[in-house]
Amino acid sequence: MGSPEDDLIGIPFPDHSSELLSCLNEQRQLGHLCDLTIRTQGLEYRTHRAVLAACSHYFKKLFTEGGGGTVMGTGGGGTASGGAGAGVCELDFVGPEALGALLEFAYTATLTTSSANMPAVLQAARLLEIPCVIAACMEILQGSGLEAPSPDEDDCERARQYLEAFATATTTASTSGMPNGEDSPPQVPLLPPPPPPPRPVARRSRKPRKAFLQTKGARANHLVPEAPTVLTHPLTYEEEEMVGRLGNSGGSGLGDSYSPPTGAASPAEGPLNYEVFEGEEEEEEMAYPPGYGLAQSNEPSLSPEELGSDEDPIDPDLMAYLSSLHQDALTPGLDGQDKLVRKRRSQMPQECPVCHKIIHGAGKLPRHMRTHTGEKPFACEVCGVRFTRNDKLKIHMRKHTGERPYSCPHCPARFLHSYDLKNHMHLHTGDRPYECHLCHKAFAKEDHLQRHLKGQNCLEVRTRRRRKDDVAAPHYPPPSTTTSSPAGLDLSNGHLDTFHLSLARFWEQSATTGPPVTTQGPPEEEEEEGTPTTPQAEGAMESS
């Protein structure tokens, strides 16, 4: 009897990942099961932590750092439908248009944006640490001949302080504990505490900061605004697999938890008063990726009174705009550290929203859109001719520089285009792939065939001069069985096209000398009957 492993079979479902991502996108647009609200410059976006953490290293660190890698508790008795609360995240350092494009990318695997908004999307992808979007935007900008903008130091500093503030608040909430016997951990809002006063030099301590929360009064669940139709549920296997695709990044976990572990002590009921105390610690210069400057933060502080205000309903026009965006889900997010997976992602097909043509390859959809808009951003500096693609401009510049990169291996001939070399190779190989459908003559080049069809050496004459001659030319009697065959006319092969071709050439050659001489019957029979057919024959008979 075989082992249990021998009885196992694997049934793949290739469309499952895209269908799962499509369902998550539909839930996001309807506001169902969303456990996070992102605010930026007065606009709000409902989304899921698991999807954001799977696509963005920044969000993964924001949701897990200091929380042991667990998902933030949402069972604190919020006022949203379904008895669940939703976290609120303020990201004023990312513009609404760029954030909307990145959220659409996270749920549809398609980055849809305009060429003018490409630098803003690149800046937002750098702040949120989305490697595949950064690589695609850099490739598009470099292909367009534009220089990628440098990261904004103020936004980088605000993003760093925002992340550190959440890590500090989460660590403190975990150490404060919860009384035994209480199953659900309290909801900790995602709104950060007021940032510490700016220091002359931005540093980060080598040791973790010592911070704690002081609680007063009732439970802090009222700090979380109401969210319509929000339900919480444990992560499914597919969502856990999607979150785990990014793996470990940079040493610090990218986390999604802001609640103490189950079974810990609960703080006393009352609004949370965040006070961070830092001890004397050894400091060193912060190690951060190149290009991320350090500057003083100008982010305004948020008081507890402002955080406790009621949430305004989402603008219906905004929901209609989000619903109208491209929704075709193809594949979930990929591991930015895996080059092979990133290469496969760059080859994912994208659909044109205008003509619905499937475009393959990253960065080719904006290039295809220029065919609809008529935009030609690449201009020749010599003659001023404009092109929609940069590679076409480079090929055009060879006409001015004299460069001929395609050389024949059999002779010294060089060519400007690859198809010219391909046609030239027929001369060496003897191949004649272009055949005339009238006279069956073959040619090595297509332009030779076109010249043959338009010239005087084929059955169908199409020159303008021939049409004028046809009007003034005398009408000769049509060919019949009694017409004598001109010299050199071969009718033995039985091809009607060849006969018509030879006959047309014969009439054309005899047009200058007059009509041909025809006989009414065979000369031998006429001589036997004694009926002269020509003046010379009559004179011969009279003399005889």
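Glycine is treated like the rest: Cβ placed from N, Cα and C.
Heads up, this one's the original sequence, none of the swaps are in it.
Model, not experiment: these values are computed from the prediction.
The annotation domain 'BTB' is assigned in Swiss-Prot to 34-115.
Here Swiss-Prot describes Leu21 to Ser as a published mutagenesis experiment; the accompanying note says: Fails to repress CD8 expression. Abolishes interaction with HDAC4 and HDAC5. No effect on homodimerization and DNA binding. In the three-state DSSP reading, Leu21 (mutagenesis position) counts as helix.
According to Swiss-Prot, the mutagenesis experiment Lys207 to Arg carries this note: No effect on acetylation levels. Slightly decreases acetylation levels; when associated with R-210. Slightly decreases acetylation levels; when associated with R-216.
Among the mutagenesis results in Swiss-Prot, Lys343 to Arg has the note: No effect on acetylation levels. Slightly decreases acetylation levels; when associated with R-339. Decreases acetylation levels; when associated with R-210 and R-216. The residue drawn here is the original one.
Around Leu102 (variant position), taking its Cβ as the centre, 22 other Cβ atoms fall within 10 Å, counting all chains. What Swiss-Prot says about the natural variant Leu102 to Arg is this: In helpless.
What Swiss-Prot notes for the natural variant Arg389 to Gly is this: In HD; disrupts sequence-specific DNA-binding; no effect on homodimerization or interaction with HDAC4 and HDAC5. The Cβ neighbour count for Arg389 (variant position), using a 10 Å radius and every protein chain shown, is 17.
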How far is it from Arg389 (variant position) to Leu21 (mutagenesis position), counting Cα to Cα, in Å?
33
Between Leu21 (mutagenesis position) and Leu102 (variant position), the C-alpha gap once rounded to whole angstrom:
15
